[in-house]
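Working notes, beginning with the structure itself.
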Amino acid sequence: MKSSVAQIKPSSGHDRRENLNSYQRNSSPEDRYEEQERSPRDRDYFDYSRSDYEHSRRGRSYDSSMESRNRDREKRRERERDTDRKRSRKSPSPGRRNPETSVTQSSSAQDEPATKKKKDELDPLLTRTGGAYIPPAKLRMMQEQITDKNSLAYQRMSWEALKKSINGLINKVNISNISIIIQELLQENIVRGRGLLSRSVLQAQSASPIFTHVYAALVAIINSKFPQIGELILKRLILNFRKGYRRNDKQLCLTASKFVAHLINQNVAHEVLCLEMLTLLLERPTDDSVEVAIGFLKECGLKLTQVSPRGINAIFERLRNILHESEIDKRVQYMIEVMFAVRKDGFKDHPIILEGLDLVEEDDQFTHMLPLEDDYNPEDVLNVFKMDPNFMENEEKYKAIKKEILDEGDTDSNTDQDAGSSEEDEEEEEEEGEEDEEGQKVTIHDKTEINLVSFRRTIYLAIQSSLDFEECAHKLLKMEFPESQTKELCNMILDCCAQQRTYEKFFGLLAGRFCMLKKEYMESFEGIFKEQYDTIHRLETNKLRNVAKMFAHLLYTDSLPWSVLECIKLSEETTTSSSRIFVKIFFQELCEYMGLPKLNARLKDETLQPFFEGLLPRDNPRNTRFAINFFTSIGLGGLTDELREHLKNTPKVIVAQKPDVEQNKSSPSSSSSASSSSESDSSDSDSDSSDSSSESSSEESDSSSISSHSSASANDVRKKGHGKTRSKEVDKLIRNQQTNDRKQKERRQEHGHQETRTERERRSEKHRDQNSSGSNWRDPITKYTSDKDVPSERNNYSRVANDRDQEMHIDLENKHGDPKKKRGERRNSFSENEKHTHRIKDSENFRRKDRSKSKEMNRKHSGSRSDEDRYQNGAERRWEKSSRYSEQSRESKKNQDRRREKSPAKQK
């Protein structure tokens, strides 16, 4: 295939020299200067290189060269005659000039100052380049002064604004924002500024060829709506390629051919243009032409393989011949070999259209059939401002076109996912229309949620395209969606926030703005908070963190009421690992926003306490303890001060409430439950029973004949109350119990328990005989401790025997006593004991301190003792162990007695 560009034949050097000499003799210096300044197009591009001349001469015969020389000689003579005629018309010789012309010239010279003044008075806006820089304030003032929109000044300003906006948008385009740039570009009148658009696209592509695929996609979208703009860009591209080929400008050929290749991939240009360009480049192969052809073939080779396999086979066959026959550089030979390897791999590294740029359907695209060798008008006049007498009419026409295109684009984006169901929708609409004609009303319920999907997509695009939350809120409110979609909008804001890698304050501010604007948004976010907390286990950790931080922001700014925390109930049963993580991040974020003092004050607000009952539970000590441990573990222990006080005061409150409960309940089940609760309250101080029992036995030695049940109740009280604190209330309690015990003793003496007493005396005597061996070494210790007045544990060892005797008495009397009387006595003793348990428990801390002090004194004393003292100390340890074992046996017997009393046989 031969193009018109390749049909230019060079002439001989001798003819050139003759013509040049004759021309120089006949022409003046001014004419020669004009000829040098003339463009290559006027000279018909005769400055070919010697290598091209040799290549053209190599394949032609002598006859054909002679014919071509004669033709060139004739053409040159004709051209010289034309130039001489033009020169004679424009600049006649001085002798031929008329005197009238000289007179007119002198008069025009006199009028020059006046014309200069007129030029100086021109408006800077009307100059070709827009004039000097005008400050924005002055420019706005000048625009306000212009009232006639059809005036020249207004059209000039709108032209300059159009040029700036088109250049800015073209320079900003990339793969990610191409859809947004297209929408903004269509807002401008690109029909009026199509020359500016074409020039901007070509300049941007030549400056950055790496983004050629992006510019090609942009041109493809514009071509689908305005085919004349795509045709203009393609014409200018072809002319640029031909210009670069004639000038041997490799860089211009590379950029232009690459752009053409991508336009062919986008179906803007036909594949015939590609084959013509490749044929031209490989017809007379040089290193540069082969390199341009290979680069061009890489970009559009896969497309040519699909649409024209015979054509691409011919191109590769030509490359193979060049590789074997032509004398080209090694680098170019290697490039040809690489090209064959790329073809063998199926052009896998050079796809037709990159992902994200296939934005136009094949049916919507308009393909231009523009051959390479035709003459095209680049329409450069479109690049320059020209006044339009019908300016406002054309603007209104473009507004109508723009509205149609943008509305069509919105419907296309909404129907991308439901393209398959479009026919069904049309059938349903037809059926609905027929039924309406018959007079029947039919309601169609859409179960596919197509409208919901399109609504969510619209919101997502609005959020992602906004720079700040105020702009986003303005865009969303401008959509004017129905009130039924309010909650869906709030859900979409939360979902967008959860999808981010890290929490962005943008979403918290956006949600807060909507909550402040309308009550419905606030109620929607309240419901979403409860739903999210109930289903928080479905979220990943990253999404959970973002959701918690967003809701913390809403509560901190008081966009949401704090009553939403009512749904949070802290306990081991009602929480999961996900909900605990949510509460942890939520409160840590609140503490970071507000500070611990303000957060604590808000949680102590009396008006909000009903909503914090689940968050700070006080109904059950177990839940209270769980909440305290939870907040302490997350570093917010300062929020649990009141819970700790409540947990300390809980036993006192329970003890104060139980006597009233016992008076109201008369059933045996209520009495047994009250006794079990009192026993559970007294079980906290069982660890100190050994010390308290020894002291109680020494003080109550005169009441050794007291009944078993009364002594047991007294021992329980003394176990709780004895310590280093000798308060008056405890003394009064002991005296009252002693009097009650004596009365009970007198009653029981009437019944007579002679046998139990004799057995008790025998056992006590045996016990004393067994312990008599240790009295010799126990005396000096007691003497030493009595002199020093140190309350240590060794002072109590001498009382162990008496305590054991009394405990044996209690066990025997419990075995043979009347169970009915025992239950009555227990009720009385329990009611009295429960009144003072809250007072007696206060002394436990003091007893612990005293025991620690006594142990320290024992350690100091044991360090200074001799070997004999160490032996005695070992004996004391043995006695201590025996006392522990005896106490354990006593406790087990007591438990057995209690079980017998609670058994149904005993109650009957």
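Every residue number used here counts from 1 along the chain in the order it is shown.
Using the three backbone atoms N, Cα and C, a Cβ is placed for every residue, glycine included.
Positions annotated as domain 'MIF4G' by Swiss-Prot, on the basis of sequence analysis: 163-346.
According to Swiss-Prot, the mutagenesis experiment G168 to Y carries this note: No effect on EIF4A3 incorporation into EJCs. Reduced to three states, the DSSP call for G168 (mutagenesis position) is helix.
Within 10 Å of the C-beta of R331 (mutagenesis position) we count 9 further C-beta atoms, all protein chains included. R331 to A appears in Swiss-Prot as a published mutagenesis result, with the remark: Decreased EIF4A3-binding; when associated with A-334.
In Swiss-Prot, a published mutagenesis experiment is listed as Y334 to A, annotated Decreased EIF4A3-binding; when associated with A-331. Long-range Cβ neighbours of Y334 (mutagenesis position) (same chain, at least 6 residues apart, Cβ-Cβ under 8 Å): none.
According to Swiss-Prot, the feature domain 'MI' maps to 454-570, an assignment based on sequence analysis. Summarised as a single figure, the pLDDT of the domain 'MI' (454-570) averages 91.
It is 40 Å from the Cα atom of G168 (mutagenesis position) to that of R331 (mutagenesis position).
Neighbour count (other Cβ atoms within 10 Å of the Cβ, all protein chains): 12 for G168 (mutagenesis position). Mapped onto DSSP helix, strand and coil, the domain 'MI' (454-570) counts 92 helix, 0 strand, 25 coil.
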